[in-house]
Structures are given as C-alpha cells and as structure tokens.
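Presented below is the structure to which this report refers.
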Amino acid sequence: MIGNPVIQVPSSLMPSSSMIACPRVSPNGVPYLPPKPRTRHLVVRAASNSDAAHGQPSSDGGKNPLTVVLDVPRNIWRQTLKPLSDFGFGKRSIWEGGVGLFIVSGATLLALSWAWLRGFQMRSKFRKYQTVFELSHASGICTGTPVRIRGVTVGTIIRVNPSLKNIEAVAEIEDDKIIIPRNSLVEVNQSGLLMETMIDIMPRNPIPEPSVGPLHPECGKEGLIVCDRQTIKGVQGVSLDELVGIFTRIGREVEAIGVANTYSLAERAASVIEEARPLLKKIQAMAEDAQPLLSEFRDSGLLKEVECLTRSLTQASDDLRKVNSSIMTPENTELIQKSIYTLVYTLKNVESISSDILGFTGDEATRKNLKLLIKSLSRLL
C-alpha cells in the first residue's frame with residue numbers, strides 16, 4: 001500500500017444506545033426531542049511495513065540540529081509533567097506554583113539584601129569617628145562640605161556650631177584607619193569654577209606612627225593624632241570673599257588718591273609748561289642760528305677734505321697691514337725670537353757681573369783703598 005491514506009469514520013455510524021431516538025416527556029407534560037448527538041471523526045492511518053521502516057530515518061534526518069537541541073528541554077519538561085499529572089497537578093497549577101515560588105524567592109532575596117546593607121551600614125557606622133575644626137571664619141562651610149587629606153575626600157561636615165568667638169565645624173571621618181596628625185595644617189579653601197568650599201588637611205613632617213587608633217581609649221595619652229571628638233585649629237586658605245574684599249579696598253584707595261591728586265597734578269603740569277616756554281624759545285633761536293652755519297658747512301669743501309682724509313687713513317692702514325705681513329714672516333719671527341733669547345741671556349750675564357762687582361765694591365775696606373789709590377794717582381798726575 002503506497003502512502004498513508006486517512007480514513008475518517010464518523011462516530012455517529014458506530015452502534016450506540018444513544019442513537020435510538022425516543023420521545024421524552026418533561027415533568028410538566030410537554031414532550032421534547034433528545035439532544036443532537038455529537039459527531040466524532042476518527043483518523044485511521046494505514047502504513048506498510050516498508051514505509052514504517054523508512055519513514056522514521058527520513059524524518060529524523062530532515063530535522064534541523066538547532067531544533068533537536070531546543071527540543072531537549074521541552075522533552076524534559078514533558079517527562080517531568082507526566083508524573084506530576086498522575087498526582088493531580090495540572091499544567092495550570094504548576095505555573096501558578098512556579099509564579100508563587102518566584103515571588104517568595106524574590107521577596108526572600110530582597111529581605112536578605114536589605115539585611116546585608118543594614119549590617120554593612122551599621123558596621124561602617126561603628127568605624128567612623130568625629131573631629132572638630134576650630135576656625136575664625138566659616139567661608140561658606142555648611143553641612144556636606146567635603147574634608148580632604150592631600151586632595152582625597154575622607155569625610156564630610158555634619159554640623160556647624162557658630163559663636164561670637166569662633167566657628168566649630170564638626171566633621172565625620174569615614175574610617176578609623178584614616179588618622180589626622182596633630183601637626184597637620186588645616187586650611188579652608190575655595191576652588192573650582194563654582195568656588196566650592198572644602199577643608200584641606202596637609203600632614204607635616206615628621207609623620208607620626210601611633211600605636212592605637214582614634215577610637216581607642218588610650219589615644220589621648222599618646223597625643224600624636226586627633227582622637228574622636230577632639231578639636232584642631234584651622235586657618236583661612238584661598239578665599240574668594242577675601243580676594244573680593246582686597247580688590248574692593250584697593251579700588252577705594254586708588255579712587256581716593258586719584259580724586260585728591262588729579263587737580264594738583266594738572267596744576268603742576270601747567271606750571272611745568274609755563275616754565276618750559278622760555279627754554280623752547282631759546283632752542284628755537286639756536287636752531288635758527290645754526291641753520292646758516294650748516295648751510296655754509298655744506299657749501300664749503302670741508303666734507304670733501306674729510307672724505308679725502310678718511311681715504312688716506314684707509315690706505316695707510318692697508319700699507320701698515322702689508323708691511324706687517326711682509327716683516328712678520330715665519331723666518332723673521334724665528335730670528336726675532338732667537339734675538340730675544342740672546343738678549344735675555346746677555347742681560348742675565350750682565351746681572352751676574354754687576355752682582356759680582358757690587359759684592360766686590362760693597363766692602364768698606366775696599367772702598368777706602370780705592371779712594372786712597374785714586375788720590376795717590378791724582379797727586380802723581
């Protein structure tokens with residue numbers, strides 16, 4: 001048999017006791033017909049052995065591998081639902097139970113997360129400590145102002161206590177491992193485009209090495225760091241308000257000086273101009289007198305003579321340069337050096353002879369004898 005013919009058999013043709021139409025009577029005595037029977041179609045497939053043998057491999061071979069992979073969880077789900085359906089758990093009840101389980105698990109996870117966050121906050125709260133900065137001017141310090149150590153934010157201002165004497169800014173440091181040395185420089189600075197106020201802490205040398213933290217009871221005895229709720233003094237750093245005040249004072253002083261001295265300066269300038277007028281007249285007269293002299297000097301041949309003299313000096317310098325180059329040849333230079341060496345040697349000999357003569361004539365007895373000899377010779381002559 002070729003193919004898989006389908007034979008539809010109406011269920012109405014099948015023998016059934018319900019197919020016998022019997023008139024029925026209602027309780028009030030009115031007869032009525034029985035309900036129309038529902039027709040059911042049964043599908044019967046006929047297949048040969050050969051088709052059954054070859055049909056399965058062909059259907060499996062034509063499936064997409066992705067479809068096969070996606071069918072695996074579906075088949076697992078179906079296999080899981082079968083035993084549950086035997087105990088009265090339908091598909092709807094399973095979905096409702098899954099939704100309820102999801103809601104319960106989500107609520108449990110949310111509660112655990114909230115408990116963990118609260119525990120973390122409580123643990124971090126026990127590790128924080130407070131310090132008080134004593135300042136002469138607030139300079140915009142308010143709740144939330146950052147506190148920095150070497151440019152790193154380590155805490156914030158939680159409260160500001162103003163008074164007529166000073167300002168006390170209470171800061172909360174985030175971790176007790178962050179210490180503030182006693183010798184630190186605390187400044188209130190304003191920086192940035194919006195001139196944000198911040199408290200900068202700059203530790204100075206020598207950097208302390210405490211053995212206990214700021215929350216330890218023995219912290220105050222060491223005196224190396226700022227302990228919990230202790231006070232440290234601060235100074236005013238870069239302040240926009242102070243800069244504006246300085247420029248305002250300078251402007252007022254300049255304005256006062258300018259208004260006071262403008263009139264006196266104008267009077268002095270006028271007096272100087274009046275005193276300079278005779279001098280200007282004299283300069284003008286001298287210029288008029290010098291103009292004829294300049295014209296005569298220009299018309300005379302003095303300029304030409306000066307030019308000739310300059311040319312003569314130039315030629316003389318050229319001649320001297322040539323003579324120098326002709327005389328100071330390497331041979332002449334060597335001869336001059338030898339002559340200088342000979343002269344030096346001769347002078348040394350003369351010096352030795354003169355020293356000998358000086359040593360001979362330097363004796364008193366020799367001088368007397370020479371005088372007597374000269375006198376005797378003069379008598380003989």
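The backbone N, Cα and C atoms fix where each Cβ goes, and this holds for glycine too.
Unsubstituted: the structure retains its original residues.
Around GLY98 (mutagenesis position), no same-chain residue at least 6 positions away in sequence has a Cβ under 8 Å from its Cβ. DSSP assigns GLY98 (mutagenesis position) to a helical segment in the three-state reduction. The note that Swiss-Prot attaches to the published mutagenesis GLY98 to Asp is: In tgd2-3; accumulation of trigalactosyldiacylglycerol.
In this chain, none of the residues that are 6 or more apart from GLY192 (mutagenesis position) has a CB less than 8 Å from its CB. Record note (Swiss-Prot) on the mutagenesis of GLY192 to Ser: In tgd2-5; accumulation of trigalactosyldiacylglycerol.
A C-beta separation below 8 Å, combined with a sequence spacing of at least six in one chain, links PRO203 (mutagenesis position) to ILE149, ARG150, ILE180, PRO181, ASN183, SER184. PRO203 (mutagenesis position) falls within neither a helix nor a strand when secondary structure is assigned with DSSP, and so counts as coil. Listed in Swiss-Prot as a mutagenesis experiment, PRO203 to Ser is described as follows: In tgd2-6; accumulation of trigalactosyldiacylglycerol.
There are 10 other Cβ atoms within 10 Å of the Cβ belonging to LYS221 (mutagenesis position). Here Swiss-Prot describes LYS221 to Ala as a published mutagenesis experiment; the accompanying note says: Reduced phosphatidic acid binding.
Quoted from Swiss-Prot, the note attached to the mutagenesis of GLY234 to Arg states: In tgd2-1; loss of function resulting in accumulation of trigalactosyldiacylglycerol and smaller and slightly pale plants. According to its DSSP assignment, GLY234 (mutagenesis position) is coil. When other Cβ atoms within 10 Å of the Cβ of GLY234 (mutagenesis position) are tallied across all protein chains shown, the result is 22.
Looking at Swiss-Prot, you'll find the mutagenesis GLY237 to Arg noted as follows: In tgd2-2; accumulation of trigalactosyldiacylglycerol. Taking a C-beta cut-off of under 8 angstroms and a sequence separation of 6 or more, GLY237 (mutagenesis position) has the following same-chain neighbours: GLU187, VAL188, ASN189, GLN190, ASP200.
GLY251 to Glu appears in Swiss-Prot as a published mutagenesis result, with the remark: In tgd2-4; accumulation of trigalactosyldiacylglycerol. Under 8 Å, Cβ to Cβ, and six or more positions away along its own chain, GLY251 (mutagenesis position) finds no residue. For the recorded site, GLY251 (mutagenesis position), the DSSP three-state label reads helix.
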Next item on the list: Give the distance between the Cα atoms of LYS221 (mutagenesis position) and GLY234 (mutagenesis position), rounded to the nearest whole Å.
Entry: 22
